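**Q** Okay, these came from Swiss-Prot:
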| type | residues | note |
| --- | --- | --- |
| MUTAGEN | Arg62 to Gln | Loss of transposase activity |
| BINDING | Asp97, Asp188 | Mg(2+) 1 binding site |
| BINDING | Asp97, Glu326 | Mg(2+) 2 binding site |
| MUTAGEN | Tyr319 to Ala | Loss of strand transfer activity |
| MUTAGEN | Arg322 to Ala or Lys | Loss of strand transfer activity |
| MUTAGEN | Glu344 to Ala | Enhances transposase activity |
| MUTAGEN | Glu345 to Lys | Enhances transposase activity |
| MUTAGEN | Gly462 to Asp | Abolishes formation of the synaptic complex and transposition |
Amino acid sequence: MITSALHRAADWAKSVFSSAALGDPRRTARLVNVAAQLAKYSGKSITISSEGSEAMQEGAYRFIRNPNVSAEAIRKAGAMQTVKLAQEFPELLAIEDTTSLSYRHQVAEELGKLGSIQDKSRGWWVHSVLLLEATTFRTVGLLHQEWWMRPDDPADADEKESGKWLAAAATSRLRMGSMMSNVIAVCDREADIHAYLQDKLAHNERFVVRSKHPRKDVESGLYLYDHLKNQPELGGYQISIPQKGVVDKRGKRKNRPARKASLSLRSGRITLKQGNITLNAVLAEEINPPKGETPLKWLLLTSEPVESLAQALRVIDIYTHRWRIEEFHKAWKTGAGAERQRMEEPDNLERMVSILSFVAVRLLQLRESFTLPQALRAQGLLKEAEHVESQSAETVLTPDECQLLGYLDKGKRKRKEKAGSLQWAYMAIARLGGFMDSKRTGIASWGALWEGWEALQSKLDGFLAAKDLMAQGIKI
């Protein structure tokens, strides 16, 4: 199970990295130790995570500086653990996206271009494939990462960056083997490339890709949007759009109020002229948007069936979970501290930040272990949600963590929260992070959960030390 080793940093590190092929078992053991400390003190430096031990700190730095340690081997070890976990699930989503890692300190001059040549920030571009299980959309793990530095002169590039989509597909295929038939690749508009679509279809693989280019359907001769607009409406659905600050066409910032949007759904079978590719498409388009608002519109290309309303809604639901990889990027850069690292050599920095990519996945999974009931309810699995909520909090927390959390939450537990249950633990941690549930939704934000988790962990060492002293008969 995903949660079996998740909450104990040492167990988690062992499960993810103990199979790393680093050329010497002592290096692998050191990787496990370093990863465990970085996970225990997420977002903190090696110095802080070493807990005042000079030997631990020096050992960690020696590992990070070791030229015989391959960053790619570190990433592969984590990816193969993801493959192992994936065997539990009948269907998976492979969410793909690219992000940049930006640095301005001394090492920056040896890294690649991110913006203009004049920019002081330089770094890497990283394309990631993140696996989710397709029922409750829990994060399984990282399946693949490709890192590269963009040269100042595009003519110096080894190959087109668009090749990252085909490379990710090939690596996923190799690692997943026969399980690849259970995997649906989910990509944004950048993946709307003829070679990528053709490759997925040639290998009989599944995908949902948002359309970018004004392609035409061969049979109707119409552009895809116009062709789908001519198809009968399957039905509609509503979504809630949160409040957000936006920049208008004149560059002025304004507040976009929260609203509900009604969308219509149409679908059809299409054939693209280039390569004579035949696939399915779904068009979701907002009906009667407020004056001044750009209507929501998604045109999705897919291998999945789309004949019925339920099938089309499933494709939409799959694509809406693409945002999870954006949360991974946030967890990696901010929560795990990838962009706060200050190693002075590119290779050392890459080793460190590669470890932190899996620490970031753990942060996502920690949150999801508490929010699983909400995910189950969203899929209509009410009995399953109630069953999970009623489980003991010790299924995800240690007895000491439960005891400390109970002390910190004393007098705050609501009547509907069963003492010692997972539902209570979720709400108690959220309250510790400042969640007031003023809207009576019972659903805490990412930030509140993480703040609460950090607060619990920061107090745990003192709590354990006090217990130890009391066990020795020392009054405190």
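Note: Cβ is positioned from N, Cα and C throughout, glycine not excepted.
Help me understand the surroundings of these features in the structure.
**A** Sequence-distant contacts of Arg62 (mutagenesis position), defined by Cβ-Cβ distance under 8 angstroms and a gap of at least six in the same chain, are Arg30. DSSP assigns Arg62 (mutagenesis position) to a helical segment in the three-state reduction.
Within its own chain, Asp188 (Mg(2+) 1 binding site) has Asp97, Val209, Arg210, Arg322 as residues 6 or more apart in sequence whose C-beta sits under 8 angstroms from its own.
Counting every protein chain shown, the number of other Cβ atoms lying within 10 Å of the Cβ of Asp97 (Mg(2+) 1 binding site) is 21.
Counting every protein chain shown, the Cβ of Tyr319 (mutagenesis position) has 23 other Cβ atoms within 10 Å.
In this structure, Arg322 (mutagenesis position) is part of a helix by DSSP.
The DSSP secondary structure for Glu344 (mutagenesis position) is coil.
In sequence order, Arg65, Val107, Glu110 are the residues of the chain that are 6 or more apart from Glu345 (mutagenesis position) and have a CB within less than 8 Å of its CB.
Spatially close to Gly462 (mutagenesis position) yet at least six residues away along the chain is no residue at all, judged by Cβ distances under 8 angstroms.
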**Q** Hey, does DSSP put Asp97 (Mg(2+) 1 binding site) in a helix, a strand, or just coil?
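**A** For Asp97 (Mg(2+) 1 binding site) - judged by DSSP and reduced to three states - the answer is strand.
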**Q** Only counting partners 6 or more residues apart, tell me which same-chain residues put their Cβ under 8 Å from the Cβ of Glu326 (Mg(2+) 2 binding site).
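**A** Sequence-distant Cβ neighbours: Asp97.
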**Q** Compile a sequence-ordered list of residues in the same chain as Glu344 (mutagenesis position), six or more apart from it, whose Cβ lies below 8 A from its Cβ; state 'none' when nothing qualifies.
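**A** Spatial neighbours, sequence-distant, of Glu344 (mutagenesis position): His105, Gln106, Val107.
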**Q** Under DSSP, is Asp188 (Mg(2+) 1 binding site) helix, strand or coil?
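**A** DSSP assigns Asp188 (Mg(2+) 1 binding site) to coil.
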